[in-house]
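Quick look at what Swiss-Prot annotates:
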- Tyr103 to Ser: Impairs homodimerization (MUTAGEN)
- Glu110 to Ala: Impairs homodimerization (MUTAGEN)
- Phe118 to Ser: Disrupts homodimerization, impairs influence on alternative splicing (MUTAGEN)
- 171-197: domain 'KH' (DOMAIN)
- Val229 to Phe: Disrupts binding to poly(A). Decreased binding to the BCL2L1 mRNA. Loss of function in BCL2L1 splicing. Changed nuclear localization (MUTAGEN)
Amino acid sequence: MQRRDDPAARMSRSSGRSGSMDPSGAHPSVRQTPSRQPPLPHRSRGGGGGSRGGARASPATQPPPLLPPSATGPDATVGGPAPTPLLPPSATASVKMEPENKYLPELMAEKDSLDPSFTHAMQLLTAEIEKIQKGDSKKDDEENYLDLFSHKNMKLKERVLIPVKQYPKFNFVGKILGPQGNTIKRLQEETGAKISVLGKGSMRDKAKEEELRKGGDPKYAHLNMDLHVFIEVFGPPCEAYALMAHAMEEVKKFLVPDMMDDICQEQFLELSYLNGVPEPSRGRGVPVRGRGAAPPPPPVPRGRGVGPPRGALVRGTPVRGAITRGATVTRGVPPPPTVRGAPAPRARTAGIQRIPLPPPPAPETYEEYGYDDTYAEQSYEGYEGYYSQSQGDSEYYDYGHGEVQDSYEAYGQDDWNGTRPSLKAPPARPVKGAYREHPYGRY
């Protein structure tokens, strides 16, 4: 009853009616508002009209900001909280940067409040702070591309694990470093990479290593890692990856737990040389048989029918191509001239009496082929003994007596001169005098 007599409500009701019947059409959306939004169930008619009328009656009210489509739904109310307006991208970027800006001071404060005894936590916080200050976190999120045609150098780093857990008794560090560090120096020169041994157990003095590990110096932070080989390569992309592959392949050879391989043997020789111990003879500097060195003289063969060794030249024996095959040579006597038309003497005849020869002299080291070694087995005295026995049967000798001419043809094929395909016995012709005493009297 008091609300009906309330003058404020009466004035708002009258102003609402006058506004709805205004022909100028200043508020054309008044009748459409109830159709879009249903009235609240617990709000009184008078109060609601007064609020709506008061909102329409204020001419200085500004229009609401643009709202997204999700804000104008059936759940949106007139008297509810104002929705958040749309923001430009720059504003959203500033909102995202706020957590990063707060993250760095929080890390700094946490590092200051942390006790220095927490070594690992201090190292992690320091690394994270440096990463944010340098902006590496943004670089990690971005995609990296390699420009193979640019000559810009890049840096590659790899850590190769040393299998000390599988082979705890093998000294990998000593094998990689070598005597006085010469092995790893040569390895760096061959591969073109920077190679170093890092990690737990890389230092010889264990007490000093433990002290440096507890010191917290970032320079010795690698002592908290496992034992490994650190390889660094700097160069253009293609060359850098090729050098890294070559360096890893060479380092792999040093990670084989074998004390008898070539690497360890060379290190032992180098260590003995550095210590002043003479190098053991391994075929160097000792006279051995090879190119340019004469072989040791073999023992002199003894016995009948044993020829000189290969490559030896017996003094007085014929050289290849010097005399006609079948002729005999006496020591120190040149071969006699041959008579034209005379048949070649036969070297081997059935029933030749062989006289044992004295042992040959000591052979000389001379590189020559011993094709004519068999001619030294018989001498001229054998022929004299043979024909001296047969002189009692016949007083003279005829070339055609008891012989066949074909035998000369068969033997002539082995002539050394090679001028005639065959040697035929000439026909018997008279010689000065009826006959000779001996067919080989010219000897």
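Numbering starts at 1 and runs along the chain as it is shown here.
The backbone N, Cα and C atoms fix where each Cβ goes, glycine too.
Overlay of Swiss-Prot annotations on the structure.
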| residue | record | Cβ neighbours (10 Å) |
| --- | --- | --- |
| Tyr103 | mutagenesis position | 14 |
| Glu110 | mutagenesis position | 13 |
| Phe118 | mutagenesis position | 12 |
| Val229 | mutagenesis position | 25 |
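Spacing of Val229 (mutagenesis position) relative to Phe118 (mutagenesis position) is 27 Å (Cα to Cα, whole number). Cα to Cα, Glu110 (mutagenesis position) and Phe118 (mutagenesis position) are separated by 12 Å. When the alpha carbons of Phe118 (mutagenesis position) and Tyr103 (mutagenesis position) are compared, the span between them is 21 angstrom.
In the three-state DSSP scheme, Glu110 (mutagenesis position) is classed as helix.
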